Amino acid sequence: MPLSVHHHVALDVVVGLVSILSFLLDLVADLWAVVQYVLLGRYLWAALVLVLLGQASVLLQLFSWLWLTADPTELHHSQLSRPFLALLHLLQLGYLYRCLHGMHQGLSMCYQEMPSECDLAYADFLSLDISMLKLFESFLEATPQLTLVLAIVLQNGQAEYYQWFGISSSFLGISWALLDYHRSLRTCLPSKPRLGRSSSAIYFLWNLLLLGPRICAIALFSAVFPYYVALHFFSLWLVLLFWIWLQGTNFMPDSKGEWLYRVTMALILYFSWFNVSGGRTRGRAVIHLIFIFSDSVLLVTTSWVTHGTWLPSGISLLMWVTIGGACFFLGLALRVIYYLWLHPSCSWDPDLVDGTLGLLSPHRPPKLIYNRRATLLAENFFAKAKARAVLTEEVQLNGVL
């Protein structure tokens with residue numbers, strides 16, 4: 001097997017293994033936190049963690065099942081029967097099965113001297129779905145739970161060891177999910193080269209530094225006004241949902257699924273930027289950044305005016321504002337640096353070893369298998385590359401949604 005193909009296959013296996021370990025680690029950490037809260041008599045905190053965990057799991061399995069049923073039956077001929085897959089999703093094990101199946105696909109190709117184009121393309125197809133589901137899971141479950149834990153810490157004035165573990169792992173996990181999703185989208189467009197190490201590091205850092213202050217601002221407001229944070233969330237969520245509806249998204253195979261997607265995207269936009277439609281993205285990204293920044297400033301200012309520079313728990317609000325502001329502007333600077341100098345937006349035509357996937361060369365024959373979901377998102381994210389990318393209509397003709 002050529003070295004480049006072997007590296008591609010090995011990467012799929014590693015991604016599948018990391019996804020499985022991350023899923024299990026998050027589950028163990030959540031259940032550990034629930035047990036600790038119950039032992040401390042904090043039943044409301046334990047219930048909130050379980051509610052967040054449950055609703056995220058249900059939505060994740062629902063997305064996974066809708067995508068499976070939308071795909072042609074012959075595409076997943078190596079998977080389990082449809083009734084058994086339905087049972088796995090009902091038991092909340094659909095995402096875990098996807099990770100295991102993706103890793104199995106990669107391992108099976110490791111024993112082939114020269115994997116076929118179809119096998120390599122199918123491995124990419126599975127990896128793209130896993131990356132999208134992991135991103136959804138990060139914002140449906142990890143981000144709200146991280147906000148809850150930070151609010152608890154701010155209320156109590158101290159953090160237990162399991163809380164510090166959850167906070168650090170959640171911040172890193174969410175930022176990694178954003179990076180992995182961004183990298184996976186580039187495999188859908190022939191004119192987009194893959195991210196290098198320096199570009200990946202800067203992309204990871206600016207997402208971490210911009211997301212952190214936003215979550216901390218919401219957590220601060222939640223700690224000070226625990227009965228009003230739900231009203232704040234639903235108010236902004238409705239505004240963001242209306243904004244998404246105006247953009248006319250077309251991601252899911254039917255209208256009901258599309259509204260589920262819009263509801264989920266509105267939740268993600270409450271915390272971070274996510275491009276949901278085609279066209280030039282810079283204007284929408286700037287509008288969203290100003291909107292979220294203004295809202296975060298309003299949340300912090302309200303907490304400051306009502307409680308002064310010290311929270312009832314004894315934590316210095318001035319210290320939190322200083323650190324959060326520094327992180328935000330550093331993250332904003334890194335974001336500008338990334339898109340000005342490190343964003344690989346040029347078109348290139350590399351020499352490829354025979355038998356490799358050939359995703360980046362516009363002169364190679366079209367792939368036999370396309371992930372239409374990821375291709376649509378990639379065309380939205382990389383608007384300039386859409387003209388050189390595989391057209392959505394051509395993807396549909398290939399029979400893969």
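Easy rule for this one: first residue shown is 1, then count along the chain.
In case you wondered, yes, glycine gets a Cβ from its N, Cα and C as well.
Note that the structure is predicted; figures quoted are calculated from it, not measured.
In Swiss-Prot, a published mutagenesis experiment is listed as V35 to A, annotated Does not affect ability to promote phosphatidylserine exposure. Counting only same-chain residues six or more apart in sequence, none has a Cβ lying under 8 angstroms from the Cβ of V35 (mutagenesis position).
Record note (Swiss-Prot), mutagenesis A46 to E: Abolished ability to promote phosphatidylserine exposure. Promotes localization to the cytoplasm. The unchanged residue is displayed. In the three-state DSSP reading, A46 (mutagenesis position) counts as helix. Sequence-distant contacts of A46 (mutagenesis position), defined as residues of its own chain at least six apart whose C-beta falls under 8 angstroms from its C-beta, comprise A33, V34, Y37, V38.
In the shown protein chains, 24 other C-beta atoms lie within 10 A of the C-beta of S64 (mutagenesis position). Listed in Swiss-Prot as a mutagenesis experiment, S64 to L is described as follows: Abolished ability to promote phosphatidylserine exposure. Promotes localization to the cytoplasm.
Recorded in Swiss-Prot as a mutagenesis result, E141 to R carries the remark: Abolished ability to promote phosphatidylserine exposure. Proximity of E141 (mutagenesis position) to non-local residues of its own chain (separation of 6 or more, Cβ distance below 8 Å) is seen for D26, L52, L53, A56, S57, L60, given in sequence order.
When secondary structure is read from DSSP and collapsed to three states, Q163 (mutagenesis position) falls in the helix class. Note: Q163 (mutagenesis position) has non-local neighbours A33, V149, I152, V153, i.e. same-chain residues 6+ apart with C-beta under 8 A of its own C-beta. In Swiss-Prot, a published mutagenesis experiment is listed as Q163 to T, annotated Does not affect ability to promote phosphatidylserine exposure.
Quoted from Swiss-Prot, the note on the mutagenesis of T356 to D is: Mimics phosphorylation status; does not affect the phospholipid scramblase activity.
Under the heading of mutagenesis, Swiss-Prot lists T356 to A and annotates it as follows: Decreased phosphorylation; does not affect the phospholipid scramblase activity.
Among the sequence features in Swiss-Prot, the mutagenesis site S361 to D is noted as follows: Mimics phosphorylation status; does not affect the phospholipid scramblase activity.
While the structure shown retains the original residue, Swiss-Prot records the mutagenesis experiment T375 to A with this note: Decreased phosphorylation; impairs the phospholipid scramblase activity. Classification of T375 (mutagenesis position) by DSSP places it within a helix.
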Would you kindly give the Cα-Cα distance separating T375 (mutagenesis position) and S64 (mutagenesis position), rounded to the nearest Å? 17
Including all protein chains displayed, how many Cβ atoms other than that of T375 (mutagenesis position) lie within 10 Å of its Cβ? 22
